[in-house]
Structures are given as structure tokens and as C-alpha cells.
Amino acid sequence: MARSVLVPPGPDSFRFFTRESLAAIEQRIAEEKAKRPKQERKDEDDENGPKPNSDLEAGKSLPFIYGDIPPEMVSEPLEDLDPYYINKKTFIVLNKGKAISRFSATSALYILTPFNPIRKLAIKILVHSLFNVLIMCTILTNCVFMTMSNPPDWTKNVEYTFTGIYTFESLIKILARGFCLEDFTFLRNPWNWLDFTVITFAYVTEFVNLGNVSALRTFRVLRALKTISVIPGLKTIVGALIQSVKKLSDVMILTVFCLSVFALIGLQLFMGNLRNKCLQWPPDNSTFEINITSFFNNSLDWNGTAFNRTVNMFNWDEYIEDKSHFYFLEGQNDALLCGNSSDAGQCPEGYICVKAGRNPNYGYTSFDTFSWAFLSLFRLMTQDFWENLYQLTLRAAGKTYMIFFVLVIFLGSFYLINLILAVVAMAYEEQNQATLEEAEQKEAEFQQMLEQLKKQQEEAQAAAAAASAESRDFSGAGGIGVFSESSSVASKLSSKSEKELKNRRKKKKQKEQAGEEEKEDAVRKSASEDSIRKKGFQFSLEGSRLTYEKRFSSPHQSLLSIRGSLFSPRRNSRASLFNFKGRVKDIGSENDFADDEHSTFEDNDSRRDSLFVPHRHGERRPSNVSQASRASRGIPTLPMNGKMHSAVDCNGVVSLVGGPSALTSPVGQLLPEGTTTETEIRKRRSSSYHVSMDLLEDPSRQRAMSMASILTNTMEELEESRQKCPPCWYKFANMCLIWDCCKPWLKVKHVVNLVVMDPFVDLAITICIVLNTLFMAMEHYPMTEQFSSVLSVGNLVFTGIFTAEMFLKIIAMDPYYYFQEGWNIFDGFIVSLSLMELGLANVEGLSVLRSFRLLRVFKLAKSWPTLNMLIKIIGNSVGALGNLTLVLAIIVFIFAVVGMQLFGKSYKECVCKISNDCELPRWHMHHFFHSFLIVFRVLCGEWIETMWDCMEVAGQTMCLTVFMMVMVIGNLVVLNLFLALLLSSFSSDNLAATDDDNEMNNLQIAVGRMQKGIDFVKRKIREFIQKAFVRKQKALDEIKPLEDLNNKKDSCISNHTTIEIGKDLNYLKDGNGTTSGIGSSVEKYVVDESDYMSFINNPSLTVTVPIALGESDFENLNTEEFSSESDMEESKEKLNATSSSEGSTVDIGAPAEGEQPEAEPEESLEPEACFTEDCVRKFKCCQISIEEGKGKLWWNLRKTCYKIVEHNWFETFIVFMILLSSGALAFEDIYIEQRKTIKTMLEYADKVFTYIFILEMLLKWVAYGFQMYFTNAWCWLDFLIVDVSLVSLTANALGYSELGAIKSLRTLRALRPLRALSRFEGMRVVVNALLGAIPSIMNVLLVCLIFWLIFSIMGVNLFAGKFYHCINYTTGEMFDVSVVNNYSECQALIESNQTARWKNVKVNFDNVGLGYLSLLQVATFKGWMDIMYAAVDSRNVELQPKYEDNLYMYLYFVIFIIFGSFFTLNLFIGVIIDNFNQQKKKFGGQDIFMTEEQKKYYNAMKKLGSKKPQKPIPRPANKFQGMVFDFVTKQVFDISIMILICLNMVTMMVETDDQSQEMTNILYWINLVFIVLFTGECVLKLISLRHYYFTIGWNIFDFVVVILSIVGMFLAELIEKYFVSPTLFRVIRLARIGRILRLIKGAKGIRTLLFALMMSLPALFNIGLLLFLVMFIYAIFGMSNFAYVKREVGIDDMFNFETFGNSMICLFQITTSAGWDGLLAPILNSGPPDCDPEKDHPGSSVKGDCGNPSVGIFFFVSYIIISFLVVVNMYIAVILENFSVATEESAEPLSEDDFEMFYEVWEKFDPDATQFIEFCKLSDFAAALDPPLLIAKPNKVQLIAMDLPMVSGDRIHCLDILFAFTKRVLGESGEMDALRIQMEERFMASNPSKVSYEPITTTLKRKQEEVSAIVIQRAYRRYLLKQKVKKVSSIYKKDKGKEDEGTPIKEDIITDKLNENSTPEKTDVTPSTTSPPSYDSVTKPEKEKFEKDKSEKEDKGKDIRESKK
């Protein structure tokens, strides 16, 4: 890192780039070359080589550390600052804006050296900021010209001008940079390629005549892309997009693969089906019938000639081709489809079903060839208009094929689309991580640079200290402030411009300067975030001491303690320099400005852990601070050295804590004790600010300032921002905007202030807002006179109230302060608009102003946290995603222009192909606006219909390409955009408790006061009654303590973030810790001074207060842990356990100890008490003795019942009954009347079921007792459902069955299946998860409703009553405006008995409710076209609509779709996913959608790779078999099989519907060849692998496929000859597709994704079950309500609610919200002439075919919300989860594949699969592995050091080796332990045998033993020698002593080693001499494992231990 500091920062680092510099560079390069030998040069670009400094990249701004550029150096060549380029030929140029441009120092175009004046000039022009502006303007103007559809002639010259400017730009760039050879030249930048191509094309089209010019002209559109290259922020975004596309490669491959497979299936199943049409029987003709029959019999080979040559008068071909002979439904372009199978669509009387004519939708919807099938499948996957495809296919092929669609929708659509989502989300996450890390690294580098400045700073320090001593007033109440703004940068993607920051700063300055005049009355109770920042230093007096006390001990840290304030404001790049946090996960959290070492508070990972910040006791904390404002904090300024901080000690003395100088001479001033008012504090704060400013301007300061350039910058920044407003403005503001002229006025002001600022007034205003909203929502059409007058009066009143509120507030606060606050500005804006609107009420066309009143709704946000949050999220996202949105806009623009240029003319010329009356349809590309609308519609996911039109007029290939590009690119960007939105500005932290953390807002205070008042009255009444009646002291005594408690609670509302005392009481604390002022009752609660002292004296103290949400009582004080750093870790762990219960008030302990997360009641064999204790206490009769008499009998009865109820057979029986009774409901369709026997059976069954359920209920009552029964929610559900049955039974018995109420009750029987919920574990789990999410879903739903309300009211204002039109009701056509202009003319027609009718559109905006429905249709993109057409055509009330008269009303819908649909629906997805993640955390990270059983399956899947070493399949002894074996096991064999599979797939794709006989035969033989080949493969493998063949899963799969293929061939022959069942035949052919699936085996990426799917299956199964249950209930409900509805629009003979099957088919379609508008439309018919209420239905007593609009709307809306939002999103949540798990698994350093490899190698060394290997072979084994596990030779030492346990025979177990090797790869870590435990579990599961081998020793011990043995041997030899030589015995004794000393030491080592390895509880293991240590003791790591299901293993361990003892 030091390399980046080579160039000294500061102004002296800039040097001109001269010839000498160039020479020096050349010399360095030469030296470098000479130094290095040739080979090394190749590895030059190695990863570990030096990298360019990312801060000095071209295009970035110069970092602040370099200070200002001397003016003479601007735009001049300078030497490169980046050390990386020290030996590269480059130089840099800086412009005025300090942007870095880097150029190559070689000659440009071989002639211009860097010193050439021409090149210098070019460079000056290029880097000038205006140059970019010019190009930008040119591009934009050019874009405007491009949007013209028929440009006039003079535009040609304009074109030339543009081309000229672009050419000039490129020339400048080429002159300045060079063309293409060196780095940093023109063509080295990909963005310049774009320019180059654009210009070349411009010239080419000009001078060369190329024919189709319009196609080439479209290339000009790419100029719009140049905007991207000009705006710096966009480049990064585009980079990000490209990154995420790269990431998508795997998913794309999988998607294409799956779609191909499904398309092949579709091809086989539905080939040619969609051409079946209903043909009219020809004129009566006997020969025809013969022909027809022969036609059907020979249908496979008819050639189109007439069949019967004898009859030539009838030409079948011509007859079929004539369209008029087909059956058309009215209004349809395509003939009615039909099918020949029993469950397909039938033809009307007189028609037969024949395959003829073209396919539907211009012939583009079909499965006839692979390509069309693929398109259809792609359409299914993107779910665009798929209901149409679904209905056509089911009609033509039969309802059974619904299964195909279910599979494709669930596996294809939901799964694949969401996988794309998951991948994109992950790409984003990774990018965010990367930017964070980069920022961290930068901070470290800067820290080093700052150290270089240390010396300069120290000099400045002395001067500063002296200066501070001169100025007495320098000290302030809380530091002098440069106010940091890090909250604005808190959003991950935010790149707010410095301008904004400066403006904010400017506001603050004004505030501060005016602050001197601020008077006491201007106390504001509720301030927004902004004003909080303005209030300056949020830390309290003591807090500041705490923060800065230890700071000066290490001088170089001081500067960075102000982490973001110095550097961030001027940077424009995405991650501002210091805006990140080191170890804290949440960006922008509490201690951004504390040093890492001396962090004020321990960094806690959870944001909810509140901080203990003692607050200044004179200052009320402003109320409405939201989450973000915590991140915005005040920062004390740095006088020159940045080291002087002021602190206030406990006596109120302000001292300057600076370097030693400041400490030794503490200059301070006593704050007056207890008298300072809040205002004075504030005043003092602002005045001190002035002092600091004057101080800085003092001339004597200048020298010191020049010492450290960094500070110069900061100060300049201050002065600049201060001078933004000239001083005269402040004078003016003080004079005119602050009103405090005379005493009486001040008194008035004071009174007004008291009134306006009172919480009750706030409450009243809020109520007014709600009422006003209601009034606006009550408008409807048609309204009576009185009603509208009431509304207008109401509006006047509300306008008056709001105006009054505004004026009073202005009086109370002074205009200056009033407009300092965001909400007030907002109010002011709305009030002035309302007044304006009153003035302009009579002017036509300004009714739009009325919709501005709607913005008042947003005032609710002030007191409604979730709404506030939503607005913030949208605000943040719009800001943060500004760049992305821009990219999207550019893309939309480009495609709109391309569409217009390419297809505009064709639409005009070929319009008759797509429109009956040869008028341009609504969706065309002839003009730019319409082209834009089409592109927008494609982005909404509706591309297929417009594409058909396009293909019809402009040719298939071009249209397909353009539309697919828009679809993929646009949708990817949109998806990216909203994902980024959700990821960056949305986490449930802000959802759950936005405002809990801050002081209660005024509403809560007001409500609290009311509550208090009510309590007080209640208490007084109670006391009075007790005094009057019960004159007992005791009663009073009982009340007293409670009362006290209440008082305490009320008087002190503690708060999460800070412990603030006495909020309402505004008292002050004087120096001695007593309280003066109001509220002595609070004295007990004042935190004692000593607490603060402990803070101050021990800065390392931290307090963590874990809190449960939503509780704000003082009890939180008891949970604090005052702890020093030493026990911090522990409390952190505790916290992580407790704070995980976010969102609930109950802490669920970590489930680690083995208890289930849901604590179920203990299974006791005794029933519980019948009644609750309270009941027993009040009614003595409830208490029965169970010891004797009747009581005992009763008790025994209960015990018996309990046994019955608890028996699992009982439960099974009940479940069976529930299923039967639910099944019975499915039979009650419209045909039940005709099937009398079934009807009577059902009636009896119904009674039986009811009795059984009543019996069950009674049994449970007796067994469980009422208390237990009625406290269980599931029991309540049972109870209510049984009640319904009971009531209807009694009603039937009494003969009231025909009553309306009873009938509607009967429909409630549809809820019966709900009882199955509690019985099926899987569904119950999901429902619990859902219920957990309901609060936050409801919250967001409410917010969305408010949001939509605005659009709805706006819609009512714009369109109410304007959708009426006059139609001819026989033809259904609308009269033209020329014929009928208005209502009265229509009436005239009606009266003259014409067939006319004045009719409304069914879904309209006549009132707010219908408005909501319309908006829902628009948001789900279903039925939105009709609504939009009506809106666009509308003129005025009672006027006949005119085609596209009101064209720009489209924009209303576009805006709604963006905000109402994209934002709010995505927000839902965000909330749901987030919620489930939170619940998951709460349940200890397990999946909340799985039952225990399924979790086991899931874990098994996860551990799939854990295989035990298998015996390799032995090579057969037989010579022939051996040869085959060798051939089959070669890799070539596998690869060739794969190639064959691919070829087979291709041949299957070639098949088409209308292929010739010849082709069919060829394909038949090819297929035969493939079958033979695959059978051959199968046989070869069987020969060589013998019975082992079936041990491998894939082989079994292959085998089955081969068998099916062979059987299929024979069956196909049989079926063709004997049976005519084409479906069966087709299904059998599908078997061939199975072969393709074998490809999966080969592709790793696809395997990962499918693995993720496999892992999601259990959870998805549960969710699927729940979805089925919901569908079932709704189907039955639909059958009982809508069975007889008129068949029109979406309801017809196949898709209706008449039978259970049909209902399910319809509901499945709506699950994806497809086509629900069509099903709803007929149900909205409420009376004639739309439907006939008296119509008879044969065979049924029901009359009429009208629907019930209210029931229908409720039915569909609720179903859509439940299924679409909930289920689909749960699906998403599960997939995202498992996808990340699967990718993590594949991304870990050791994947399953590595373990497989380990075992494969193992098999060679351990052929008998003993699981052990001899120690001598270990070295070879380690060398034989592949990396990363490989340990190359020489590896003996490493292996010995691994200390592996050995068993007798010097053998080592494979697991131990694997552990040791993985440890080597992963390093020591917690993960390692987890992995080890996991592997051991897997192993134990598969090999119980392992335990029996007891290790005796380890490799290390073995080595030590060997060494010891050698030592002993040597000693003994020496001893013998000594004996022989007969030396003096004393020497011998000495020697002996040495040996004795030696051995014990060795033994100690061994013992230590053993203990080190053994687990804590087994430390009593004795040295190895007594008995072999247990296997566990040698292998287990230090950390104890807590696996509950491994109890048997533990027991074994215990036995071993006991035997040792």
C-alpha cells in the first residue's frame, strides 16, 4: 500500500510533463528490460503484480489529499501521479473540475509528440468541461430530430451539421489521444468504437447508395447511446448490467435447455392440433359422407386430391379453403377450434371437426414445428397472454393436457424466471460487496497518506492552540460544527451530487446565522430529519467527552475520526471515499465517526440494539426522526490540526481537549448551573459557530492553513458554502422574515405557539386530513345536486382549516424557520395550490388542479411510519437509481426510434392485413409516441400481440429480433432496476419499526394523553365507588402499588435509542445531579451522575440494550449490560441470540440446545382442567373433586376420551372423513339435479359427516376441557366449520332450507377443507409462516391502498361518467361521432325504436371503488387495454367518445404503472421475502416452509456428496469382458454418447407437422438407428459392468429410457393398426425425450441449478399443497355462486364454473392473474339488458343467468391477492434461499467434486474398501490427489505434523485424512469444525462400523516414539560402551540421570498432545500407557458438538469413558 504514497500528496506533487520527464521514463523502461531475463517477461501481467491506483483512474476526480491545482497547471500535461505508471509512457491532464484524463506519451498518429502545439490545443479542448456539454446538447437535439416520423426537407442540412460536430469531436479525440496502437488511444476505449461506427455509417450512407437506407439510418439511433459515454455515472451502471448478464449465462443455458425440452414435448403432443376447426356440413350429398369417412380413415396420407374420383362435382379442397364455411364466434378473427377427443372442445350442431386452414393468430400460434413450439413455450414462460394459448390448446387437445401447462408454468415459468431474479440479485450483492471492500482499502491508503501530513500538522497545532486560548467564546455547547451528511449517502447505490449537499449545507448555514435572534418561544416540538441535522451536535455534553477523551493519545488518528465529512461532499463516484464502515454491517450506522480502535460503542451487528447515549438534559429530542437520521450526526470542526475537541465535564466546565497544550492550560467557561434554557444553549451553539468562522478568517491563521492542504480544502469548502448567499440576504431575512418587533406581538406569538404546537392540534389536523381524503373519495357519478354542494362546501371548509393552520404556524414560528422544515414547505405548497384552484374554479380545463389536493394524503406520512418509509424508499430509489432509470429511458428511446424507422412505413402500407377497416390500429409504430407506447407495453411484459401485428406487416425475422431484444434487454434492465431498488433501500429494519426508535410523535403523545385522562377518570370513579361501598383499607392498599406503577410508567416514557429522561417534563439538571423544574416524580428515574461518570472515566465501557420491538417501557433499563471490552464478545453472542426476535415481543431462544422452536405442550396422559382458574374462582359449581363419587366417574370418562382423542387412529379417521366430506362437495355441480341417486347419497353423507364432526368436537371438549380447546386457534376453526354444518342441518330439518340466509350459509361449507390444514403438518407449517408475515403484509397493503387511492381519485376526477357510449346493441358496434354526438341524440335514436343503447364500460372510474378495480386490472396488465382505450377515447360527460381524442391520457396509465404497479408490487415481493428471512432467523436459520421430516430430506440432499469410499467396480477377469470394460470406461466413450444424444435431439427438432411422407420415413429410420445405438451402449455396459451396472443412478435412467424406446416403437405400430388413440401414441413417443435429459449429467452449471430445484422441492410441495387447498375452496365457492352465469367474454362452454373440473381449470389460469378480467366480466352483469334474470335452465330449478357483482369482485380480487402475491412470492422466497445455498456449495473452496475425487483416489489405495490405509502408503496417496487437496512430495514432514490418529497395524482412517487435508485447505476456523461435524455425521450414518476401531496412537506420537526409541537405543549403546571401557562410575551415573530427565519430558509432551486433542469434558484421559484413548478423544476438535440426533454415539462414548475410569 505504501506505493500509493510515493508521490507526496499536496500541491507540490504536480510537475509539468517535459521532454526530460519523457526521457526519464524511457530510461526507466530500458533499465527494467535489462534487469529481467526473457522468460519472466511473459508472467509480467501476473495477478500479484502492481495494480493501478483506483482513485487515480482516468475519469475520476482528483482525491482531496492532493489539494488544489495551481492555475497555471490546469489543462496542461503533468507527470503521472500514479506510481503504477512510473515506467509506462503516460501523462495526465487535469481540468478545472479536477477530472483526471490520462494520455499516452507516444506520438499521436506518428507525428504529434506530447509537446506539439496542435496536440496540446486538442488536449485543452478535449478536457474542457464545455466540450462535453456541447456534445451532450448535440446528441439531445439529434435525438429530438430522430423522433420525427416524416421529417421535412430542411432537416437534411441539420443532419449534416450533426455529422460535422461528431466528426469534429472524433478528430479532436484522435489528435489528442492517438488512433489505436498504444494504451489510452482513441480506439482503445470501447465507447469510442460506438462513435466511430456511427460516423462511418453516416458517411457511407451519404456517399454510397446501399439500397435499404432506412435499415442503415436506424444505426443513427446508436448516437443516443453516446449519452452513456458522456455521463460518468452511467458507464458504471452499464458495466453492472453487463456483469449481471455474464452471471446469467448458466441460467440462460438452463432456460434454453428446459424450453427446448418442453418445446419438444409440446411438438410431440400438440403437433397440428391447433388447425382443427369446426366445418359446416356441406350441402346434402350422399357421396360426401363416404368421402368424409374415407377422409378420416386415410387422414394420415391424403394428398389433397378428391377421394372419390367418380364424384367430381364436389371439390373438397376448395370447400375447406373457403373461410365462410368455418364457424366463427362474433368479434373473433379466427374460427372456433375443436378437438376429436371426448374432453376437447365440441362443435355446434351441424358442424364437424376437421383439420384445415391456417393456425390461429395469423398462423403464428402453433406447435407445428420446433421453432413455433419454442416461441409458444417462451411465451408461456414469460406468461404473456398465455391464457389464450392455454384455452386454444385445451380446446383442441383436451382438458387432460392441463397437466402439461401446470408443469410448464410451475417449473418453467415460476422457477426459471425467479432463477434469473435470484442470479441478478446475487450479482448485485456481489457488486455492493466489491464497492465496500474497495472503499475500505482506500481508507487504509488514505490513513497512510495522512501520516505523512503528521509533521505539518504538529506545527499547525501549536499555533492553533495559542489561537484558541485568545478566543474565550470558542467553546460551545456541543462542539463546533461541520455537519456531516452521511445519511444521504447511506443508500448503497446513492450517488447524490455535491450540489445537493451544498444546498443543504447552505440552508444550515442560514439557520445557524439567524440562530442568534432565535427566541425562547420558537421551540419546535416536531422537527423533521433536516432540522435535526440543523440542530447540530446530537451527542450530549457528557457524550462529547466520552467520544473524544482518548483521542489525542495517538495523534495520527485524529483526522480520520471524522470519517466522511472531509472528503465526501465533493466526490461524485458511487462509493464516496469514506462513506462505509469498517466492521459494521449496516452502512451509515451509529459510529461512523469514531476511530476503529477507540470506537465509541462496540459495533453491534444488529441495528436494533439500541445505543446508550446520555442526552443533554435541556434539549428535547425532535420528534420525527426516522431511521436514517441516526446516521446523520454532528461533527466538531477541526481548527487547524483537527485535534482540538471541546468537552464538557460533569461540572459544566467546557474545556478544550486538544494536544497536550490544551490539556495543561484548560481554558473553559462555566455554564450557568440549572438556569440555561434550551434557547440559550441553541443560541450559544450558533454564536460559537460565528466565532469559529471569524477565527478562520483571521489573517494570522493563513500560514497555518497552508501547512496542511487537506484542511485548506475543508475550510474553503466552508467558506464557499457560506458565501453561497450574499450577506445582504441574511440581513433581509433577519429584517423581514423574523418577526419580533414588539412585546405585545411576542405575547401573541407565544399564545399562538402554545396552541399550534400542541399535540392535540396535530391530532385534529390529522383527523381533518383523513376526513378531507374521505370527502374527495366520495365523489362519484352520477351525483345529486345536494351531494355535490355538500362536497364543495366541505372542500372550502378543509381548505380554510389548512390555510389557517399554515398562517398560525407562520406566526408562531416566523417565516424564516417555518420554511426551514420540509413538511411545512409541502403544506405551504398544497395550501397555495388549493387557494389557486379556488380562484380558477370556473376556468375550463384546470380541473387537474383538483388532483393536487390529493397530495394532502401524504401529510399522513408525518404520523404514519410505514407510509413515511414507503415514500422514503421510493424517493431514495428514484434518487439512487437515477442512473439506471436514465439507462432505461435511453433504451426505451432507442427501441422506439428503431421501431419507428424500421416498421413505421410498413404499418402504413400493409395496414389492411391487421385491421378490418384499413385504419391504423391503436398499437402501431408509425409515430414516435405510438412506438414509445409499444416499447413500454413490451417492458410491461405484453409483447406477443403487438409482435403478431408487426410480423404480419413487416416480416417475421426483423420483428422477432427487435421484439426479443426489447424483451430481454428491457426486461433485464427493469428487473435489475427494481431489484437494485429493493436491495438498496429496503430492509425490514426500516419496515418493522421506523419511528419506534425516535421520540413518540405528536399523535402518539396526544393519544397517550387521552388514554391517561381516561385512566385517571376510571381510577377516580373506582376509588369513589370503593370509598362509598367497600370501606376496607385492604382494597385501597391493593390499588396503591398498581397506581404508582402506572404513574411511573406514564411519567417516564423511555425510548429505544437513548435513555432519555422526562421527555414531557423538560426539566433541567444542575451540576449536583438533583433535578430542578417540573416533575419531581421523575427524580427516582434520573440516571445517577455516577453512571455517567463511569462512562467518562472508562471510555471502553459499552452498553448494549437488546430490546423487543414495540415496547417502550422503562423495563429496558434492567436489561442493560454494563460491560468492559473483555466481556464484550460474550454479550455480543448473547445479543445475537436475543435480538434475532425482531418483530416479535417474544424471544425464542436459539434452538441449539435441542428444543423445538415451537414449544408444544408436554404430552401428558392426563387431561387438563375443564375451565380456567378465573371461572372456577367465580363459579364454585365448576369445581369438582375427582377423588370420589360422580367426580371420579367423570374423571375416568375424561381420561378415556383423552386416550381416544390422542390415539393416532382417531386422527387418521378424522382426516379421512375430512377428505371425504370435502370430496363430496366437488359433486355438487349443475348436473346434480339430473343425477337423483347421487344427490340423495350426498344428502345422507352430509348428515353423517356432520354427526361425526359433532361427535369429534364433543369428545375433544370432554378430553381437553374448554380451556385448552378454546385457546387453540385450530380448534376454533374446527368449531366454526362444524357450527355452519349444524345450522344448515337444523334449517333443513325445520324446512327453512330455501331461505336466502341459509343458502348463503351453505356456501360456507366450502370452507370444510380448511380443517385439513391443521391435520397436515406441511401445510400447517406454511400457514404459520404466512400468519407471521400478515402484519407486515397488511401494513404494506394499507400503504399501497393509500397510494392507489390517490390514483383512483385522480381517475374519478378525470374519467367519471365519460366512459358512456352509444352502441347498436344488435351488432355491438359503437356509433360514429358524426352520427351520434351526445346522450340526447342517442336518446332520440332509442325513442325512434332504433336498436341503440347508451351504455357504460363495465370496469370504469365512476366511483373510487370501481376506480380501485380498474387500477387492479391495469396493475396486473389484464383487461387494462379496454380501460385504456375508453380513457383515451373519452371526451366529456354525456358526449359520445371519439377515437384517440384524448391521446395523452395514456401517460396517466404509464405513470400509474411505474409507481402503482412496479413500485408497490415489487415492494410486496420485498416485504414478503424479507419477512420470511426474518422469521427464518427467528427459528434459528431453518427453513420455515418445511416440516421436520422434510428437513431431514433437505439435509440429506445437502450432504449428497458425503459418500463413503466405495469399492471400485472390479475389472472383469474374462478377456473379452475386460476389453469391453476398458472401452466403456474411457472418457472418449462418454463424450461420443453425449454427441449422439445431441444429434438425436436435433433430429427430433427437425420433425414438422406437414412434412412429406419421404421425410417421415427418413426420420423413422434415423430414430431406429439411434435406438439401436443406445441399446448397444446399454448392452456393452451390461456386459462389462455386470450387476454393478445397476449401482449407478444414471445407468438405471438410461436403461429405462432404452426399454421405453423399444417398447414405444412396437406399441406405435400396434396402436396405429388396431386402436385409434392418437394421444396415447403421442405420450409414448415422449419417452424418446428422456434421452436428452442425460445431457444434464455433463453440464456442471445446469446441475447446480437443478440441485437447487431438488432442494426446494419439499418446501415447494408444501406451498403447492396450500395453493391446491385454496384453489379447491375457491372452486367449490365458484361452483355454488357462478355456475349459471351467462356465457360471454371469458366464460364459455369449456371454461366456466359449472363443474368442479372446469372451475379448477379456470382458477389455475387465474393463479398467474391471467385472464381474470374475462372471467369477471360476465359476473358483473347485474340485470337486463346485459342478462336475463328470468331465464330457465333445463333440468335445474335455478332461474336467471345474471351474476352478483359484489360477490364476484370479492371472489376474484381476494383470490388474486392470495394466490398471486402470497403463493407466488413464497415460491420466490424459497427459490432465492435455495439458490444461494446451492451456489454457495458450489463456490466453496472445497466442493463435493473434490471429495468425490478424494474417494476415487482412495479406492485405488484401498481396493477392499476397508476405510483404512497403511501409514507407509500415505505419502504416495497425498501426492496422487488433485489440487486443492494435493500435497506434493516431499510430504513426509507435513503429514507427520498433521498428527493423524492411527489404529493397530499402523493404519489410518480415511475420514481423519480427509479432515486433516481439508483443514490444510480451509485453515483453522469455525467453519472447519462445522464441516468436520457434518462429515462425521454423514459418515456415521453410512458406516456404523467405524467406531469399533480404536486408535492407539497418532502419526506425531509415532514419530516421537521412534525418536525416543532411538534416543534410548543410543543411550544404551553408549552405556554398554562405557561398561566395556571401564570408565569411572560417576560419569556413568551422570549419564543415567540425563536419561531419566529425558524420558519424562517426552512423556509430558505426549500427554499434552493428547489433552490438546481431546474435548473439554474428556480431559481426564490418562497417558497412552493405561489404555488406548477413545477414538473421539483423538479426533474431535476443541469445540463440543451439540447434535441431538447423535445420542447413540454419545452413549457409546460414555461407555468407553466409564470403562476407562
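The backbone N, Cα and C atoms fix where each Cβ goes, glycine too.
The noted changes are left out; the structure has the residues it started with.
The shown structure was predicted, so the numbers you read here are calculated from the model rather than taken from an experiment.
Summarising the annotation, Swiss-Prot assigns domain 'IQ' to 1905-1934.
Among the mutagenesis results in Swiss-Prot, Lys38 to Gln has the note: Abolishes SUMOylation. No increase of voltage-gated sodium current upon hypoxia. The residue drawn here is the original one.
Phe385 (mutagenesis position) carries neither a helix nor a strand DSSP state and counts as coil. While the structure shown retains the original residue, Swiss-Prot records the mutagenesis experiment Phe385 to Cys with this note: Sodium current is irreversibly blocked by methanethiosulfonate (MTSET); the mutated Cys residue has a free thiol susceptible to reaction with MTSET, and inhibition of current is due to the fact that the residue is close to the selectivity filter.
Cys910 (mutagenesis position) falls outside any helix or strand according to DSSP and counts as coil. Neighbour count (other Cβ atoms within 10 Å of the Cβ, all protein chains): 16 for Cys910 (mutagenesis position). The note that Swiss-Prot attaches to the published mutagenesis Cys910 to Leu is: >1000-fold reduction of sensitivity to the conotoxin GVIIJ(SSG).
Annotation of the mutagenesis experiment Phe1489 to Gln in Swiss-Prot: Strongly impairs channel inactivation.
According to Swiss-Prot, the mutagenesis experiment Ser1506 to Ala carries the annotation: Blocks the reduction of Na+ current and the slowing of inactivation caused by PKC.
In three-state terms derived from DSSP, Glu1613 (mutagenesis position) belongs to a helical segment. The Cβ of Glu1613 (mutagenesis position) has 10 neighbouring Cβ atoms from other residues within 10 Å, across all protein chains displayed. Listed in Swiss-Prot is the mutagenesis experiment Glu1613 to Asp, annotated as follows: Increase in sensitivity to the scorpion toxin BMK M1.
According to Swiss-Prot, the mutagenesis experiment Tyr1975 to Ala carries this note: Abolishes interaction with NEDD4L.
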List of residues, in chain order, with Cβ under 8 A from that of Phe385 (mutagenesis position) and at least 6 apart: Arg379, Glu942, Ile944, Glu945, Ala1714
Cα distance (Å, whole number) from Glu1613 (mutagenesis position) to Cys910 (mutagenesis position): 48
